[in-house]
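Enquirer: Quick one: the structure is below, and I'll ask about it shortly.
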Amino acid sequence: MANGANRVDLDGKPIQPLTICMIGAGGFIGSHLCEKLLTETPHKVLALDVYNDKIKHLLEPDTVEWSGRIQFHRINIKHDSRLEGLVKMADLIINLAAICTPADYNTRPLDTIYSNFIDALPVVKYCSENNKRLIHFSTCEVYGKTIGSFLPKDHPLRDDPAFYVLKEDISPCIFGSIEKQRWSYACAKQLIERLVYAEGAENGLEFTIVRPFNWIGPRMDFIPGIDGPSEGVPRVLACFSNNLLRREPLKLVDGGESQRTFVYINDAIEAVLLMIENPERANGHIFNVGNPNNEVTVRQLAEMMTEVYAKVSGEGAIESPTVDVSSKEFYGEGYDDSDKRIPDMTIINRQLGWNPKTSLWDLLESTLTYQHRTYAEAVKKATSKPVAS
C-alpha cells in the first residue's frame, strides 16, 4: 500500500511526492520500479514505452488504489513530439530505454548505437534545458575489459583486486578493436554518460548515472517462441531458462569461463528508490549497483540453475545438462567479451547506505519459480507434436 505519511529521506527530511517521467517503463527494470513506486510511495508515474505487457497489471483495472497515479503513454522516443511536453510535466526523468541484449550488439550494431546514444540525446537535452533532474541508466559494460585480462593467465597479479574490481571514479574503460562490434553497446553507453556528465559540469544538469551489474529476476527479457521471437536470443538468465523449460542442454559460450556477479531485481530497485528520494546524496554521482558476493562463472551459473530448476519444477535434470558452443556460432562474427565484472560498492554504500541482501541461490529460486509457473505449460504446448489422425 502506498504510504505518504511520515516518509523521510536518509537525512531525516520529509520526502515530497514527485511526478516521475519514466522512459522505458514497460521493460524488465521499469516494471519492477513502477510496482515499487505505486505500492510503497505517493509518487506519480508517467510511464513511457512502446509496449506495456509487463505493466498491464498496474494499469488495469481502473479500480486499483494507484489508478490515479500512473499514466501510460505509448511513445517511441525516436520520433515523438510529445516527449518534451512530458519531460516538462515531471519533477524527475528516469531513462531506462535501451537495446541491451548481447546478441544484438554485433548483429545490429547500428540499431544498438542509435538506440543507446542518438535516441537518448533529446532526453538529456530536454532535461538540461528545462532544469529537470535526470537518472540515466547506463551499464557495467562501459568498463569493458579488466586490466588483469591483459596479463598472462599465470601472472600472480591477475588475482589482485586492483586489476579487476571495477570502481566508478578510477577504473578505465577498455574496449576491443573496432572490428569487434560487440563493443558498439558499451561505446554508445559510455559516450552518453560523458554527455550527461558534461551537461552537469557546464550547464548545471542535476543527474545520477546508474551502472547495473546483471540485475535478474521475474519478467526479465522473454522466452523465445512464447512471448518473444522464436529466433530471438535473450540474455543469459532467459536463455538458460528457455533451455530448462524445453529440457535442452544449456549452451555455454566459449566454455562458460567468464565470471559475472548477479543481483536480485528487488535489491536493485531498493537502491534506485534511494537515489530517487535522496537527491542531495545522489546528484552528480555514478553508482555501481551489483552484488559482489554473488560471483560465479557462467558455467557455475548454469549448474546452479539446473539444480534450482529441478527443485522448483519437480523434474530431474537431463542426461547432458550443458553443451559448449563457440561465441562465433552463438553470437555471430565480431563477438568479444570481458573476463570479469566485479563491482566496487564503496560509493553507493557511502552515499546511500545500500548493500544487496539476496543470495544467488535465493534469487534463482524465486526467479525460476516464476519462470516455471508462467511458462512451463505454454512451452509444453508449443513443443508437443500433433497427434496423428
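First residue shown is number 1, and so on along the chain.
Placed from the backbone N, Cα and C atoms, the Cβ positions cover glycine too.
Per Swiss-Prot, the features are:
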BINDING   F28, I29, D49, N76, I77, L96, Y185, K189, W215, R235  NAD(+) binding site
MUTAGEN   C100 to A  Reduced activity, produces mainly UDP-D-xylose over UDP-D-apiose. Reduced activity, produces mainly UDP-D-xylose over UDP-D-apiose; when associated with S-140
MUTAGEN   C100 to S  Reduced activity and impaired ability to produce UDP-apiose
MUTAGEN   Y105 to A  Reduced activity and impaired ability to produce UDP-apiose
MUTAGEN   Y105 to F  Reduced activity, produces mainly UDP-D-xylose over UDP-D-apiose
BINDING   Y105, T139, E141, R182, Y185, N214, K251, V253, R260, Y331, Y335, D337, R341  UDP-alpha-D-glucuronate binding site
MUTAGEN   T139 to V  Strongly reduced activity and accumulation of the UDP-4-keto-xylose intermediate
MUTAGEN   C140 to A  Reduced activity, produces mainly UDP-D-xylose over UDP-D-apiose
MUTAGEN   C140 to S  Reduced activity. Reduced activity, produces mainly UDP-D-xylose over UDP-D-apiose; when associated with A-100
MUTAGEN   E141 to A  Strongly reduced activity and accumulation of the UDP-4-keto-xylose intermediate
MUTAGEN   Y185 to F  Lost activity
ACT_SITE  Y185  active site, proton acceptor
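Burial and contacts for the listed features, if you can.
Expert: Within 10 Å of the C-beta of I77 (NAD(+) binding site) there are 21 other C-beta atoms, taking all protein chains into account. In the three-state DSSP reading, I77 (NAD(+) binding site) counts as coil.
Applying an 8 A CB threshold to same-chain residues 6+ apart, the list for C100 (mutagenesis position) reads N116, T139, Y185, R235.
In the three-state DSSP reading, C100 (mutagenesis position) counts as coil.
When other Cβ atoms within 10 Å of the Cβ of Y105 (mutagenesis position) are tallied across all protein chains shown, the result is 29.
Secondary structure at Y105 (mutagenesis position), taken from DSSP and collapsed to helix, strand or coil, is helix.
Taking a C-beta cut-off of under 8 Å and a sequence gap of six or more, R260 (UDP-alpha-D-glucuronate binding site) has these contacts in its own chain: F213, N214, V236, E295, V296, T297, V298, L301, K340, R341.
The Cβ neighbour count for T139 (mutagenesis position), using a 10 Å radius and every protein chain shown, is 20.
Long-range Cβ neighbours of C140 (mutagenesis position) (same chain, at least 6 residues apart, Cβ-Cβ under 8 Å): L166, R211, P212, F213, N214, N288, G290, R341, P343.
Annotation note: C140 (mutagenesis position) sits in a helical segment as assigned by DSSP.
Within the same chain, the residues at least 6 positions away from E141 (mutagenesis position) whose Cβ sits under 8 Å from its Cβ are Y185, A186, K189, S338, listed in sequence order.
In three-state terms derived from DSSP, Y185 (mutagenesis position) belongs to a helical segment.
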Enquirer: Cα-Cα, whole number of Å: F28 (NAD(+) binding site) versus Y105 (mutagenesis position)?
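Expert: Their Cα atoms are separated by 19 Å.
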Enquirer: For each of K251, R341, count the other CB atoms within 10 A of its CB; which of these binding-site residues has the top count?
Expert: R341
Enquirer: Enumerate same-chain residues with a sequence separation of six or more from W215 (NAD(+) binding site) and a Cβ-Cβ distance below 8 A; give 'none' if the list is empty.
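Expert: For W215 (NAD(+) binding site), the qualifying residues are F28, I29, F262, V263, Y264, I265, A268, V289.
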Enquirer: Would you find the one among the recorded positions F28, Y185, Y335 whose Cβ has the most company, meaning other Cβ atoms within 10 Å?
Expert: Y185
Enquirer: Taking the Cβ of D49 (NAD(+) binding site) as the centre, how many other Cβ atoms fall within a 10 Å radius?
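Expert: Within a 10 Å radius of the Cβ of D49 (NAD(+) binding site) lie 24 other Cβ atoms.
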